[in-house]
Every structure is written in structure tokens, then in C-alpha cells.
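Engineer: One structure, pasted below without further comment.
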Amino acid sequence: MRHKRSAKRTKRASATQLYKTCKQAGTCPPDIIPKVEGKTIAEQILQYGSMGVFFGGLGIGTGSGTGGRTGYIPLGTRPPTATDTLAPVRPPLTVDPVGPSDPSIVSLVEETSFIDAGAPTSVPSIPPDVSGFSITTSTDTTPAILDINNTVTTVTTHNNPTFTDPSVLQPPTPAETGGHFTLSSSTISTHNYEEIPMDTFIVSTNPNTVTSSTPIPGSRPVARLGLYSRTTQQVKVVDPAFVTTPTKLITYDNPAYEGIDVDNTLYFSSNDNSINIAPDPDFLDIVALHRPALTSRRTGIRYSRIGNKQTLRTRSGKSIGAKVHYYYDLSTIDPAEEIELQTITPSTYTTTSHAASPTSINNGLYDIYADDFITDTSTTPVPSVPSTSLSGYIPANTTIPFGGAYNIPLVSGPDIPINITDQAPSLIPIVPGSPQYTIIADAGDFYLHPSYYMLRKRRKRLPYFFSDVSLAA
């Protein structure tokens, strides 16, 4: 049974093609014009609804169908990227056409043009020919030879002082860095104007301040020892052997350590299988004791050493231990003692013009003496005659203070009166009269400092020296 062959279905034209032909004729189906012009019900809902709702430029409800600012990207494709590389703009190249008569070999060496500097050459003037132009045709292939005469050029140079090189100073001659020497520099002038004498710089040195000719690099600051960091343990050593023989504090007497230099780093071997006991427990597990350092502290001079301990050792051979700062104070600076100063009695005094009475001076003088020296030891009556003459020998004691702790200036003192009562003579001498006697004090005068007048009477504890003198008549 033969199958009936179906008729081929004719494809309908697209809405855009139908819109182009039927719009003018007015025969478009009712669904073509709204679809092409975007006036369908769905698009009108989006168009009027987007007036009250803003979707951030995503292209929703705009009715344009463009996909927003970025547009629609087909699935499975990548957006186009700019692959153009930027390069500097080069000037255009001019290509000269090659004629049939040009040589086939092009020389790559460019011709060098020479420009002669100097005075311009004179160009001779040719008078015009009145008869007209003469044309000469020649088939000779010999190159033309032009005779050019050498031109003599004269160049005159004027020196401008503004652009003239300055004076060149010769470098100083090398000298040894020792002894007294003097460096001086001479001047070479290359100008032709007036010369002005210049001062010569003289550098004189002595052996105490000689500097080397080698340039000195930039000086680096002194590195800090790091003795008082947070990771360093501080241990104070009291034993003075830490300064002279520090090995006695770490190991017992070993002949191998005799005669070593204590100013260098000391290394000590450690045995993992045994326990090393140090004489001083502060130096337990020490494997290295570095060089000493003297530092100045507020309390005095300090002798310091850095020690490394080996408390733990891993299988790989790495040692783990603390870093210890051992220090020994060599001296201490005690605070300054405060000495109370006493006021010294001034040695200057004021002298008044009026003389003091003997009684007032004697009262102040005898106040500072002992009671035993104030009264007279003895009084002997002297026979006298009615003629008011006094005779006799009167022994007496008096005290004169000599120099003590202070320098006492000498001033004139009062006369010492001797009170003797007149007695009636029991016997009348045969001699009608006797000569008068004069009392001479066998001692020198002394001066009492005015500052002692106001002192109260003191008994004992006298800082003066006393001596006895006798009065002879």
C-alpha cells in the first residue's frame, strides 16, 4: 500500500517582512503591527509599570529590549576584548620609485656631507647674453672634471673674559703622615687680563693631630652591648675570682685551663651523658663565657660578661639555653657627705674715737679669767714718810692671754692701779728721805678682740694658754 505523500508546508514570512509590505497597503494581520511597534499588552504593562518602579538601569520594563547598558551577550561566547598593542608613532616612510635606468645594487652607506666653516666664497656674476640661449648636445661619456681653487680662510678669535676658564689650582703635593710639614698650592693662570694676587692656604699639623690621607668612611655609631634586654637574665656575682679566674666558678681545677687569657671568650665542653656540677650554682650549664666589658653605672664601675647556657640539646645537635648577664661591681660611688660649716668670727673690728675708761675695760677683761687669778696673792706694807712718797717692793701676779686658735690683734690696754693704804710709820728712819720708786711691768702689752667683750663668764674649758709674769719695783 502506497503512502500518500503530504504536501510541502510553505514557510510564512517573518513579522518584520510582512510589516514592510503590508503597512503601506493596510492589509497587515492584527498581530503584526503591535508586535513590530512594541504595543502588545505585555509591553504596555511593562512600559507603564516602569514609570513607578526603578530597576537600576537593568533594562527591565523599558520596552527597548536592549538588555540594559551592557546589552545582551549570546550564550557560549566571550565578550570582545581589546587586543591592540600601543606603539609609538613613527614617521611615515617615503618610498622612491625605481626607474628602469637605475642600478640594481643599492648602496647601504649613506653619503657624508661636509660643511666647510669659514668665510663664504664669492660667486662671480655672469652678465646676461643678449643673443639668446645656445643649446649644445654631446654624446661624450667622459665624466666632467671641475677645477675648484682652494680658498684661503682667515679665522680671528677673541677671548671673552666671561667664558674664559677660571684659574686652575695644582693639587697639593703628597706628604707623609708624620712630623711637621706644610702644604701650599701655587696658582696657574690661563687668562690675559689683570692678575690679582691670591692668598696661599697653609695647613700645618703636628704629630699629635696627624690625619691619614686615606678617605675615612662614615663613622658608625657604637653598637649597644644589649646587657639589659628583656631576654637576658641578670645575675650578680660576689666572688672576686670572677674578674681574675672565672674558670674556677664554672669547673673545678683543671690543668687544661691554667694560663688561659681571661680577656677572650671562654668555651667549656659539655657531656650529655653526665651531669656537670659547677662550683658556683649560678654558673651551672655554662658552655660559653664571652669577653668582658667595663661599663659605667650611677653606682660605680661594673665588670660584665655574657654567658650562654646549654640547658637542653635536641637530637639534631641544636643547643637550647638561656642568655645570662654576669656582673661584678668593682667600686661604689657613695653619696657626697654634707659637712656643716661653722661661722668664723670676723677678724675686722671698728675702732671708736673716744677712749674707754679703765674700769669698764678691766671689768670685761677679768670676766673671762678664773677666780684664783683675780685676787692678789700677797700685799706687803711699805714704810712711808709724811711727804707723800711711797717706797717698797710689791710682788704681784697677773695673767696675760697669748695667741690661741685665732689671730688676736693687739690693742693698747689700760693701766693696772695698785691700791695701798697709807700707814703711820712705827719707826722714823735716820735718813731724812728715800728716793721714789717706779713700777715696771716685765711683760708686753696685748690687745683683746672686740668680739670677746660680749662673752659670758665661763669657768674651765678655756681655749687659751696662761703664763705668769712678775712685777718688779
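Placement of Cβ uses the backbone N, Cα and C atoms for every residue, glycine included.
Substituted residues are absent from this model; it holds the original ones throughout.
Found this in Swiss-Prot, in case it helps:
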- Cys22 to Ser: Complete loss of infectivity (MUTAGEN)
- Cys28 to Ser: Complete loss of infectivity (MUTAGEN)
- Lys457 to Arg: Complete loss of host Golgi localization (MUTAGEN)
Engineer: State the Cα to Cα distance, in Å, between Cys22 (mutagenesis position) and Cys28 (mutagenesis position), rounded to an integer.
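Structural biologist: So the alpha carbons of Cys22 (mutagenesis position) and Cys28 (mutagenesis position) sit roughly 5 Å from each other.
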Engineer: Would you count the other C-beta atoms found within 10 angstroms of the C-beta of Cys22 (mutagenesis position) for me?
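Structural biologist: For Cys22 (mutagenesis position), the count of other Cβ atoms within 10 Å is 15.
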Engineer: Long-range same-chain neighbours of Cys28 (mutagenesis position), Cβ under 8 Å, sequence gap at least 6?
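Structural biologist: Long-range Cβ contacts: Leu18, Tyr19, Cys22.
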